[in-house]
Structures are given as C-alpha cells and as structure tokens.
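Undergrad: Following this message is one structure expressed as structure tokens.
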Amino acid sequence: MPQFPWKDNDAELSPLEAFLAEWDDPEAEEEDFRNDFFRGSEGRRKKAAVMLMAIWTVVITLHYWVWGSWLVWALTGALSLQALRLMKATPEEAPPLLTGDASTVPYPQVCLMVAAKNEEAVIGKIVQQLCSLDYPGDRHEVWIVDDNSTDRTPAILDQLRQQYPQLKVVRRGAGASGGKSGALNEVLAQTQGDIVGVFDADANVPKDLLRRVVPYFASPTFGALQVRKAIANEAVNFWTRGQGAEMALDAYFQQQRIVTGGIGELRGNGQFVARQALDAVGGWNEQTITDDLDLTIRLHLHQWKVGILVNPPVEEEGVTTAIALWHQRNRWAEGGYQRYLDYWRWICTQPMGWKKKLDLFSFLLMQYLLPTAAVPDLLMALWQRRFPLLTPLSYLAIGFSCWGMYYGLKRLTPSEGESPWQQMPALLARTIGGTIYMFHWLIIMPAVTARMAFRPKRLKWVKTVHGAATEDALELKQS
C-alpha cells in the first residue's frame, strides 16, 4: 500500500537526514498543516465558506457569461455518459457461502463490536443475535462498549455476560471523548479479530451473516464490506417507506459504482473491516461526525477495495417523524460533505485511479454541490426572468435517481410468479413515493452547507425510541 504524509517514515531516514530533519522536519510541518487545515471545526468552517462563495460565484458568472448555458449542457452530457456506464454495468456476484466444519475449513477470527448508550430497549436482542450466529463460537467474539449509559443497559449486560462466554463488556466513564469513534478505538487494541464488524444496537442480524461476509476477505486487497441496510419498520408511515426506498437506491448505486471501478462506501451499521486495513489507516477518526464515511475515504486513499453484500440485509429502525428525519439527515449531510473538505488535497494527488476520482467528482457534484447551487441559480433565474440555468443537470440528477430507485427496488422485490409487467405498477408507485420523499435533500443540503460556512456546529442527535424496552427488560430479569 502507498505511503501517505500522515504515516510514520522515520525509520527510513539516514543519520544525516535525521539530523537535518531536526531543523526542518517536513513531517512536523505536515502534522501542523493537518491539524490547522484538514482537521478541526475552525478549519472546516473556513473551507466550507470558501466553497460556498465559490459555488455562488460560479453560478452567477454562468448566468452572465454568453457561453454559460453551453457549458452546463456540456457538463450534463459528460455526466450522462458516466450515468450510462453505471446503468449498463452488471453487478458483481457474491462469493459462495462459507461451509464446512471448523476442523477442516480455516475460519478467520471475527470481532463484532457495538457501541451502546442508553439502549436498554434493544441491547438484549442484539447481544443474543451476535452471540448466536452460525459461526464457530471460538472463532468470533462480541464486544459491547457501554458509553456511560444511565438507564438499565449496564445491568442487562451484566446478566448477558453470564450467559455468553464470548461476550466482553467495556464501560466508559463520563469524561470519555470521541463519541462512537472513541468508543470503538478504545477497545480495538484489546480485540483479536482478523475481521472487525460494527453494528448499531438496534440492528437485526441474520444468523448466517458471517458465513456470507468472510469469503469476501479472501482477497489480500479487500479492505471492507458494507452489508445492505433495510428498514425494519418500513410499513409504519410515509417517512419509513421513503427510507426503505432510499436504502434500495443506495444499494443499487453501490453495486453499480463498485463494478465500474468507483467508490464503495461504508454505512456504519453492518460494516466489516479487515484488521490490516483498519490498522493501516489509523482506526476510526474521532474528529468526525460520520465515522463510516470518513473511514471510506481513507481506505480508498490507501487503495483498499470496499464492497457490498446485498443479501441478506441488516435491518435497523427508521425514524418515524419529519423532525427526527431532519436531524438525522443533517448529520449525514454534514459528515458526507465534510470528508471532501478534509481530504480534497489527497483525493486530488494520491494514486486512486481515474475511475475512482471520476466517480467521486460525479457524486460530489450531483449529490452535494448541485442542491447548493440551485439556490443562487433560482434567484438569478427570477431576477433575469428565465429558466434556471442548471435545469439540465437537475433533470439528469432526478432522472438517474428515479432509474436507480426503480431498479434497486426491482432487484430486492421477489417476483412470486409475477412477470416484470405485472410488477411494474407497484414498483412505479414505490418509486414515485420514494422520489417525492427524496426531495427533502434539496432543502437539507443547502441548509447544511450554509450553516457549516457561517455558524458553529449545532447538530442535535434525536434518539430513536424503541417500543420493546419493557418487554426486553422483563425477559432478561426473569432469565
């Protein structure tokens, strides 16, 4: 794997070089540069402000430039070719299920980790599922990091530890820092797994998941795998149904991007990372609010492959109200945008390959920059009494999203003896509903990019309320 500025290369210095380095240490300068520019909310806010001003300046200039509309159409054409590449690609097939007895088949050691804070409603279920997976008991361990819970989570974990010998519990104090990333980093050095899996406390984990995940890591360049996420309570209301369609769209894009040489991304819940890859990139970043997306970029910068397992999925509870969705998506949007601000220089200079860089640029433009640029574009259109200049790009983004959602849902919907034509009405209805739901991103992205540029971070995490809290607690108390 390539060497990066933040990796320690002192051992490669000759005595003379080491002496000179004391006077002008490039690594120290690089570290200072990183701390000042690439990390920390102050540096990020400056970069976000510069980026926001650049977006507004470019859009306004295009409106006054005689060739502005032609440039937009040219960019739309180029991105359309990239979209066609993705649409025509055939997804990679999953490797065969790992079978055989542990005495005849080498089973890698797997470590499963859950960072939990006040999760008395679901902690019992996730521990029982992880400790009962169809995988040799002596080849996988379960670590629960209790991040200073104030409810019955510690008591429940004490009972569960007596039932499951592979369960290990670490409790963090009130002064512990780093959030979820800090909790995972704290226990990583104590774990034994060749493969590290991370789950949320509300996850529903299929029993044969490890037998499906482990074969992916046979390749020495395979760094991480994301298990497709599904919404367990999808049928509740419009918001949860929209999240279900959104997950299908995400899985479709992930499959198509990976097979065309683009970027596979981690999604937190249900992610697996090779220990070697995790050590190479320095573990989880404790200065980010979306550790999964940050880790994704660093893995690709080190030229590790990131894949996706579509079936079976890991289920999680979707938020059920617009307010909860707003807070959750604000965090996702900031973290997704923040990684480009943090790592833009390395993305431009490190040898990731042109396919990955093209993929990153395409999705940065369509997913993050276009919604932000739509604000000055609309204002200029109203001022000049003309159609918005970015209309072709907007149509492309919406059309490609509809295509991906339809075929993503189609891949995940069992036929049950129906022909494609018979399935089409229901799939179209779900696609239309999902597309309407997805328009919330057109509000969130401009709001997030503006807030990141001019105001300190004020994100509020809204915890999902799990209805089975009393039931789980009673079951464990009686056992």
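Backbone N, Cα and C define each Cβ position, glycine as well.
Don't look for the substitutions in this one, it keeps the originals.
Checked Swiss-Prot, it gives:
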type: MUTAGEN; residues: Asp147 to Gln; note: Significantly reduces the monoglucosyldiacylglycerol synthase activity and blocks temperature-dependent activation
type: MUTAGEN; residues: Asp200 to Ala; note: Significantly reduces the monoglucosyldiacylglycerol synthase activity and blocks temperature-dependent activation
type: MUTAGEN; residues: Arg329 to Gln; note: Significantly reduces the monoglucosyldiacylglycerol synthase activity and blocks temperature-dependent activation
Undergrad: List the residues of the same chain that sit at least 6 positions away from Asp200 (mutagenesis position) in sequence and have their Cβ under 8 Å from its Cβ, in sequence order, or write 'none'.
TA: Val114, Gly268, Asn269, Glu316
Undergrad: Quick check for the class: what is the C-alpha distance, in angstrom and rounded, between Arg329 (mutagenesis position) and Asp147 (mutagenesis position)?
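TA: Cα of Arg329 (mutagenesis position) to Cα of Asp147 (mutagenesis position) measures 23 Å after rounding.
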Undergrad: Is it possible to get the count of other C-beta atoms within 10 angstroms of the C-beta of Arg329 (mutagenesis position)?
TA: 19
